[in-house]
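As written in Swiss-Prot, here are the features:
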type: ACT_SITE; residues: C138; note: active site
type: MUTAGEN; residues: M21 to I; note: Does not affect phloroglucinol production but shows 50% decrease in activity toward lauroyl-CoA
type: MUTAGEN; residues: H24 to V; note: Does not affect phloroglucinol production but shows 90% decrease in activity toward lauroyl-CoA
type: MUTAGEN; residues: A181 to S; note: 2.5-fold improvement in thermostability. Shows 110% of wild type specific activity
type: MUTAGEN; residues: K210 to L; note: 2-fold increase in catalytic efficiency
Amino acid sequence: MSTLCLPHVMFPQHKITQQQMVDHLENLHADHPRMALAKRMIANTEVNERHLVLPIDELAVHTGFTHRSIVYEREARQMSSAAARQAIENAGLQISDIRMVIVTSCTGFMMPSLTAHLINDLALPTSTVQLPIAQLGCVAGAAAINRANDFARLDARNHVLIVSLEFSSLCYQPDDTKLHAFISAALFGDAVSACVLRADDQAGGFKIKKTESYFLPKSEHYIKYDVKDTGFHFTLDKAVMNSIKDVAPVMERLNYESFEQNCAHNDFFIFHTGGRKILDELVMHLDLASNRVSQSRSSLSEAGNIASVVVFDVLKRQFDSNLNRGDIGLLAAFGPGFTAEMAVGEWTA
């Protein structure tokens, strides 16, 4: 069975508190008739601070999709390479040991993919398999883990480098006055992570036993982008907040088939931080105590929703916690489609 090793997570230098973001929105849209409601909804996100690739004052003046794409590529190249080198070292491997590289990102576009940059910059083997994932949004990190696991199961030498990179602030639309635009502007944060999935049993971490994918039919409108001249405009249907009830039975079945116990008896969880409501729904439908998802809540509070990076940030927090060898855990993330990707396994660190 393959093992997720200690990730390396990086944040851009610019930081913004939630109060600063509220003040910014109030100044920008002083006469908005629903600003009081927006402020209450932003307070309910339970996000305290986030990191941004540019200061909020620069983001408040939309300089065009071209300029934002230049910033995206510049920061992506620099931060991804640094994170990747540290992740490979964390896994106890050499660069030449990597046989596949996966990059997840839904907040910018590059062609060739960032996978090509990493092969060149790190001097990965020329036979390295590339898998860029661009349109799975927040679920992409977990999807990358599961696709890496599929590849690793073919050969005990098939070690995989996964790099997740999200600069959601570059999708901020200061002229968008829709209520959900205000909420997303205060919810999503910027971050980069790199993590190695080792195909052998020679490292400690989250050893994957079984994975599962789930697609909710006729839910494409739940989470989507409207692509306009100014770039990506994020839209969210409130129906997504009730989607966990559909995927919870799938998680329970996966868990029981793997360990003959319900999720409530697991020792740890690595959940995507879609927002406070999503975490509350997981607690309710999996019959968990609220503190069982404390690592995800901490990630949400300290970094915001960092999309495909979330599962790796929460995984890193589990490495810093007091888990014991043999503890059983569930990893799950959710995104456009509506899509869920899940993995269950044991702690071996």
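In case you wondered, yes, glycine gets a Cβ from its N, Cα and C as well.
For H24 (mutagenesis position), the same-chain residues lying six or more positions away in sequence with a CB closer than 8 A to its CB are I16, I56, A60. Distance from the CA of A181 (mutagenesis position) to the CA of the residue listed as 'active site' is 17 Å. Cα spacing between A181 (mutagenesis position) and M21 (mutagenesis position): 13 Å, rounded to the nearest whole number. Mapped onto three states, the DSSP output places M21 (mutagenesis position) in helix. In terms of local Cβ density within 10 Å, C138 ranks first among the recorded positions M21, C138, A181. Just so you know, the Cβ of K210 (mutagenesis position) picks up 16 other Cβ atoms within 10 Å once every protein chain is counted. For the pair M21 (mutagenesis position) and K210 (mutagenesis position), the C-alpha distance works out to 41 angstrom.
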